[in-house]
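Participant: A single structure is presented below for examination.
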Amino acid sequence: MEFKLQELNLTNQDTGPYGITVSDKGKVWITQHKANMISCINLDGKITEYPLPTPDAKVMCLTISSDGEVWFTENAANKIGRITKKGIIKEYTLPNPDSAPYGITEGPNGDIWFTEMNGNRIGRITDDGKIREYELPNKGSYPSFITLGSDNALWFTENQNNAIGRITESGDITEFKIPTPASGPVGITKGNDDALWFVEIIGNKIGRITPLGEITEFKIPTPNARPHAITAGAGIDLWFTEWGANKIGRLTSNNIIEEYPIQIKSGEPHGICFDGETIWFAMECDKIGKLTLIKDNME
């Protein structure tokens with residue numbers, strides 16, 4: 001396959017694009033932790049900015065709920081944020097100080113689930129703002145990204161515990177150790193094969209875990225690529241950012257990893273998502289990248 005790589009400039013400089021997601025209407029939403037705001041890129045390319053009420057909130061990851069609202073984590077402000085469909089920003093302070101919320105996703109019943117890096121907890125927040133937290137079994141696990149699995153449980157990475165965690169709606173937690181020692185798992189996503197896929201930022205591998213907990217690992221060709229985030233693409237392809245190598249990686253259906261260099265030097269790619277046709281990724285260098293299929297060599 002051949003892909004066209006494009007890089008889009010943002011309105012302002014030194015804004016720190018980090019998390020990224022796409023709505024079902026094709027709008028691209030990004031967090032900008034240095035500028036303390038969230039931006040939305042419309043289909044016509046127009047950018048709408050949403051400055052956060054809390055200064056220096058360090059907004060990190062975001063997700064779009066099934067009812068079209070944008071939810072996000074304010075890592076330094078210790079809050080969960082929300083942009084309603086009318087564009088109103090609401091913030092919810094976590095019960096415990098310095099919890100450092102990070103990853104975020106929607107659960108099976110519409111609640112929003114998130115990780116607390118410093119708090120060593122998994123949290124959930126209801127539509128009316130009620131928060132409940134679940135302590136992890138091991139101290140200092142540093143839970144990072146979180147995603148909904150095909151089994152309707154929430155799956156998350158434990159960056160410092162070298163494990164993949166699973167939590168049910170009732171709060172039951174199971175942990176699965178990663179074979180590679182000190183692998184530093186970060187991003188995780190549900191694949192189109194119904195398994196969970198994750199990246200190992202230190203182990204330099206892509207991991208796959210089944211709902212039963214069976215783990216397989218795939219080595220990234222470029223040393224010290226420092227993979228950060230991962231998303232499911234077309235078919236059963238997986239796409240991921242290589243923060244250290246300045247590349248975008250693709251794990252194909254036959255378990256081959258292909259890599260696509262980013263044009264600009266030191267792009268620092270972080271978040272990544274797929275809208276059904278295009279791979280979008282956020283770069284700390286104040287650009288948004290997109291990869292579009294232009295030729296399928298199988299045809």
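Cβ atoms are placed via backbone N, Cα and C, with glycine included.
Unsubstituted: the structure retains its original residues.
So Swiss-Prot says this about it:
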type	residues	note
MUTAGEN	Tyr18 to Phe	600-fold decrease in catalytic efficiency
MUTAGEN	His228 to Ala	Loss of activity
BINDING	His228	substrate binding site
MUTAGEN	Glu268 to Gln	56-fold decrease in catalytic efficiency
BINDING	Glu268, Glu284	Mg(2+) binding site
MUTAGEN	His270 to Ala	Loss of activity
ACT_SITE	His270	active site, proton acceptor
MUTAGEN	Glu284 to Gln	137-fold decrease in catalytic efficiency
Participant: Can you grab the distance from Glu284 (mutagenesis position) over to His270 (mutagenesis position)? Cα atoms, rounded to a whole Å.
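Facilitator: Checking the Cα atoms of Glu284 (mutagenesis position) and His270 (mutagenesis position) gives a distance of 7 Å.
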Participant: For His270 (mutagenesis position) and Tyr18 (mutagenesis position), what Cα-Cα distance in Å is obtained after rounding to a whole number?
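Facilitator: Taking the Cα atoms only, His270 (mutagenesis position) lies 6 Å from Tyr18 (mutagenesis position).
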Participant: Tell me the Cα distance separating His228 (mutagenesis position) from Glu268 (mutagenesis position), rounded to the nearest angstrom.
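Facilitator: The separation of the Cα atoms works out to 10 Å.
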Participant: Enter the number of other CB atoms within 10 angstroms of the CB of His270 (mutagenesis position).
Facilitator: 25
Participant: Looking only at C-alpha atoms, tell me how far His228 (mutagenesis position) is from Tyr18 (mutagenesis position), rounded to the nearest Å.
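Facilitator: His228 (mutagenesis position) to Tyr18 (mutagenesis position), Cα-Cα distance: 11 Å.
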Participant: Who sits close to Tyr18 (mutagenesis position): which same-chain residues at least 6 apart have their Cβ under 8 Å from its Cβ?
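Facilitator: Listed in sequence order, they are Ile30, Thr31, Gln32, His33, Val59, Met60, Cys61, His270, Gly271, Ala282, Glu284.
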Participant: Including all protein chains displayed, how many Cβ atoms other than that of His228 (mutagenesis position) lie within 10 Å of its Cβ?
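Facilitator: Taking all protein chains shown, His228 (mutagenesis position) has 23 Cβ neighbours within 10 Å.
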